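**Student:** Provided herewith is a single structure, encoded as structure tokens, for subsequent inquiry.
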Amino acid sequence: MKTQFVILIVAVVLLQLISHSEAFLGALWNVAKSVFGKRGLRNFDDLDDTFEPEMSEADLKYLQDLLR
């Protein structure tokens, strides 16, 4: 009876460790997807046009009005 109880406790502890690590890895995966996904990288590309040297002040003002 003692052996069965110890095996049960060890199994419960191991299952909790697995479930917590799965949640942690899932959270890391979601962060990686949001940073490197299409929508995450799109936000980094929005300001590339404002640093182009060939743009005039009117172009910059128009872009700023569009992004508001």
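Positions of Cβ are set from backbone N, Cα and C atoms, glycine also.
Every position carries its original residue.
Swiss-Prot lists these features:
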type    : residues      : note
MUTAGEN : F24 to K      : Decrease in antibacterial activity, increase in antifungal activity and decrease in hemolytic activity. Important decrease or loss in antibacterial, antifungal and hemolytic activities; when associated with K-35
MUTAGEN : F24 to G      : Decrease in antibacterial activity against the antibiotic-resistant bacterium S.aureus, and no change in absence of antibacterial activity against both antibiotic-resistant bacteria E.cloacae and P.aeruginosa, as well as in decrease in hemolytic activity
MUTAGEN : A27 to E      : Decrease in antibacterial and antifungal activities, and decrease in hemolytic activity
MUTAGEN : N30 to E      : Increase, decrease or no change in antibacterial and antifungal activities, depending on the strains tested, and increase in hemolytic activity. Decrease in antibacterial and antifungal activities, and increase in hemolytic activity; when associated with W-32
MUTAGEN : V31 to P      : Loss in antibacterial activity against the antibiotic-resistant bacterium S.aureus, and no change in absence of antibacterial activity against both antibiotic-resistant bacteria E.cloacae and P.aeruginosa, as well as loss in hemolytic activity
MUTAGEN : A32 to K      : Important decrease or loss in antibacterial, antifungal and hemolytic activities
MUTAGEN : A32 to F or L : No change in antibacterial activity against the antibiotic-resistant bacterieum S.aureus, E.cloacae and P.aeruginosa, as well as in increase in hemolytic activity
MUTAGEN : A32 to W      : No change or increase in antibacterial activities, no change or decrease in antifungal activities, and increase in hemolytic activity. Decrease in antibacterial and antifungal activities, and increase in hemolytic activity; when associated with E-30
MUTAGEN : V35 to L      : No change in antibacterial activity against the antibiotic-resistant bacterium S.aureus, E.cloacae and P.aeruginosa, as well as in increase in hemolytic activity
MUTAGEN : V35 to Y      : Decrease in antibacterial activity against the antibiotic-resistant bacterium S.aureus, and no change in absence of antibacterial activity against both antibiotic-resistant bacteria E.cloacae and P.aeruginosa, as well as no change in hemolytic activity
MUTAGEN : V35 to K      : Important decrease or loss in antibacterial, antifungal and hemolytic activities; when associated with K-24
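For each feature listed, report its degree of burial, its nearest neighbours and the pertinent distances within the displayed model.
**Tutor:** DSSP classifies F24 (mutagenesis position) as helix under the three-state reduction. Sequence-distant contacts of F24 (mutagenesis position), defined by Cβ-Cβ distance under 8 angstroms and a gap of at least six in the same chain, do not exist.
When Cβ atoms from all protein chains are considered, those within 10 Å of A27 (mutagenesis position) total 10, not counting its own.
Remark: N30 (mutagenesis position) has no non-local neighbours by Cβ distance under 8 Å and separation of at least 6 in sequence.
Within its own chain, V31 (mutagenesis position) has no residue 6 or more apart in sequence whose C-beta sits under 8 angstroms from its own.
DSSP assigns A32 (mutagenesis position) to a helix in the three-state reduction. Within the same chain, no residue at least 6 positions away from A32 (mutagenesis position) has a Cβ under 8 Å from its Cβ.
Taking a C-beta cut-off of under 8 angstroms and a sequence separation of 6 or more, V35 (mutagenesis position) has no same-chain neighbours.
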